[in-house]
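Just passing along the structure, written as structure tokens.
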Amino acid sequence: MASSSAPDENEFQFGCPPAPCQDPSEPRVLCCTACLSENLRDDEDRICPKCRADNLHPVSPGSPLTQEKVHSDVAEAEIMCPFAGVGCSFKGSPQSMQEHEATSQSSHLYLLLAVLKEWKSSPGSNLGSAPMALERNLSELQLQAAVEATGDLEVDCYRAPCCESQEELALQHLVKEKLLAQLEEKLRVFANIVAVLNKEVEASHLALAASIHQSQLDREHILSLEQRVVELQQTLAQKDQVLGKLEHSLRLMEEASFDGTFLWKITNVTKRCHESVCGRTVSLFSPAFYTAKYGYKLCLRLYLNGDGSGKKTHLSLFIVIMRGEYDALLPWPFRNKVTFMLLDQNNREHAIDAFRPDLSSASFQRPQSETNVASGCPLFFPLSKLQSPKHAYVKDDTMFLKCIVDTSA
């Protein structure tokens, strides 16, 4: 109640006046509808005749009733804020005062808290009416806040203890509740984000697992292909060997003769002689030839640096009996006369030597391996005459040897 002096604690129980209006000409504090209903029900005589004569309309729960409702003659008078005693300087009509009190509760609490702190810091000061007025104002403000928040007509009017620690705790509680609400909102947002990230991580894990599985399948397929390539390479190598043998056989068949006469062309004579002297290639084998289509299989063996008694002095030329496909049908030992010729490419004077096989020699028996031991003429032709200018035994680094096997016998 905004007056010159604060009322006694027992003058108005619960911080509200005993009647809605006792002195219409004086601004009154707001009275909640709960107190108003209680006053109207308990004692109608306390309502002034002017208020009783007016038709009071029912008010909604939690709505404050002021003198503006019943005394129109003072509706426009300016009144001071009930918290003027603690520093609030607002003045205005009852309607604006109602709006001010509804919107300035926080500032009123801070004003009360400042006065309480100052009062608590001065324990020897007057403890009379000022603390009681502050306590009632605080009770009224808390009561109005409770009524507006709940809308309950049965809210009890109470007076909170004037205690700095409780007010500080209340403010801290409000701050913490606001902070908690903000944190809960952030937590909800983060929970949604985490849920989305979890789905993405799960999808990534599934994709990674699928990729690993596919990689394993690809690796196995690659190993299978590599094994297949190795097998194909081996098969190709075998076919190359077979093809090489066929080509060699074909070449031999093209070079071979089947009448007992064989002409052997030797190229790169200088190089071959040098290799023979160095021991790199001691001897040369000629392609095979035959005495007949189904006759003996033979070849020549030449030592360019000599062999045996003709080593380093003569060309040594031998005949080799080879194992043939038709040996079982042929007479043994081999007994045909053999003639060797080193051809003079100027057709002047050929070098000729001949011999008959030694029937007791193993060289002319039926071969038990691929070839028998070579036999022939170790002193076939002197090396000193090989490059003779009078003859063309070697021409264009090429020489020709001829073998004639007598097949008439």
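Just so you know, glycine gets a Cβ as well, placed from its N, Cα and C.
In case it helps, Swiss-Prot gives these features for our protein:
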- 259-405: domain 'MATH' (DOMAIN)
- SER139 to Ala: Loss of phosphorylation site. Reduces global phosphorylation (MUTAGEN)
- TRP264 to Ala: Decreased interaction with FBXL2 (MUTAGEN)
Counting every protein chain present, what is the number of Cβ atoms, excluding its own, within 10 Å of the Cβ of TRP264 (mutagenesis position)?
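Taking all protein chains shown, TRP264 (mutagenesis position) has 20 Cβ neighbours within 10 Å.
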With DSSP assignments reduced to helix, strand and coil, which class does TRP264 (mutagenesis position) get?
strand
Note the mean pLDDT of the domain 'MATH' (259-405), expressed as a whole number.
93
